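Below: one structure, written as structure tokens.
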Amino acid sequence: MTYPRRRYRRRRHRPRSHLGQILRRRPWLVHPRHRYRWRRKNGIFNTRLSRTFGYTVKATTVRTPSWAVDMMRFNIDDFVPPGGGTNKISIPFEYYRIRKVKVEFWPCSPITQGDRGVGSTAVILDDNFVTKATALTYDPYVNYSSRHTIPQPFSYHSRYFTPKPVLDSTIDYFQPNNKRTQLWLRLQTSRNVDHVGLGTAFENSIYDQDYNIRVTMYVQFREFNLKDPPLKP
């Protein structure tokens, strides 16, 4: 038995969003107590600040494996050009907070370089870095859960994380990753707060290993103020 062929195209349904599928499967999430409540973000300005600098792991003649250990802290002063006149800051805002930081390692060594190695980066949020050294006999970040390896010296490497402000060097805790409760810091005219951080350990080589490091900082500002000088410098 044969059926007559349809002479029209079936109407396709509108594609459903993934969020809609989740809510249909879990209707209790629609309850006002659990659903996402949109909040006004008036007066908050999102910016992206970047800087690039060179970094060199110096050559060594020692043939036993060793690692050059270093650290990276982030300060908004390094990303903002200096102000002029009586206004010491070039950004007319009163408060800021750093949402995210992206660190990119761009290798610059020649491809004909014969030595190879394996380095590490680890996210350190409590300012408890391993002491800086040029020839440590082991990789100090090898057992860190946040460790990512760097095939040296030709591979591109990047890290993306939420830095934490160093508000008190005598304490060993940091603020949680919560957007609603993240602290707003005052944009100072003299020196701003350091944020931590990224620990690095590069395996030494008989050649110099050159990198261009590009740091991109995602910052939020609030309380726009054009008064010169600021209200409370």
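Cβ coordinates come from backbone N, Cα and C, glycine included.
Residues as originally present; substitutions not included.
Taking a C-beta cut-off of under 8 angstroms and a sequence separation of 6 or more, ALA59 (variant position) has the following same-chain neighbours: ASN204, SER205, ILE206, TYR207, ASP208. According to DSSP, ALA59 (variant position) is assigned to coil rather than to any helix or strand. The note that Swiss-Prot attaches to the natural variant ALA59 to Arg is: In strain: Isolate PCV/688.
A sphere of 10 angstroms centred on the C-beta of ARG63 (variant position) encloses 8 other C-beta atoms. A natural variant is reported in Swiss-Prot for this position, ARG63 to Thr, and the note states: In strain: Isolate PCV/688.
Among the mutagenesis entries in Swiss-Prot is PRO110 to Ala, noted as: Complete loss of virulence in host and increased replication in PK15 cell culture; when associated with S-191. Using a 10 Å radius centred on the Cβ of PRO110 (mutagenesis position) and all shown protein chains, the other Cβ atoms total 10.
Under its natural variant annotations, Swiss-Prot gives THR131 to Pro the following note: In strain: Isolate PCV/688. Take the CB of THR131 (variant position) and look out to 10 A: across all protein chains shown you find 8 other CB atoms. Under the three-state DSSP scheme, THR131 (variant position) falls in the coil class.
Around the Cβ of ARG191 (mutagenesis position), 8 further Cβ atoms fall within 10 Å across all displayed protein chains. According to Swiss-Prot, the mutagenesis experiment ARG191 to Ser carries the following note: Complete loss of virulence in host and increased replication in PK15 cell culture; when associated with A-110.
The two recorded residues, ARG63 (variant position) and ARG191 (mutagenesis position), have Cα atoms 43 Å apart.
PRO110 (mutagenesis position) falls outside any helix or strand according to DSSP and counts as coil.
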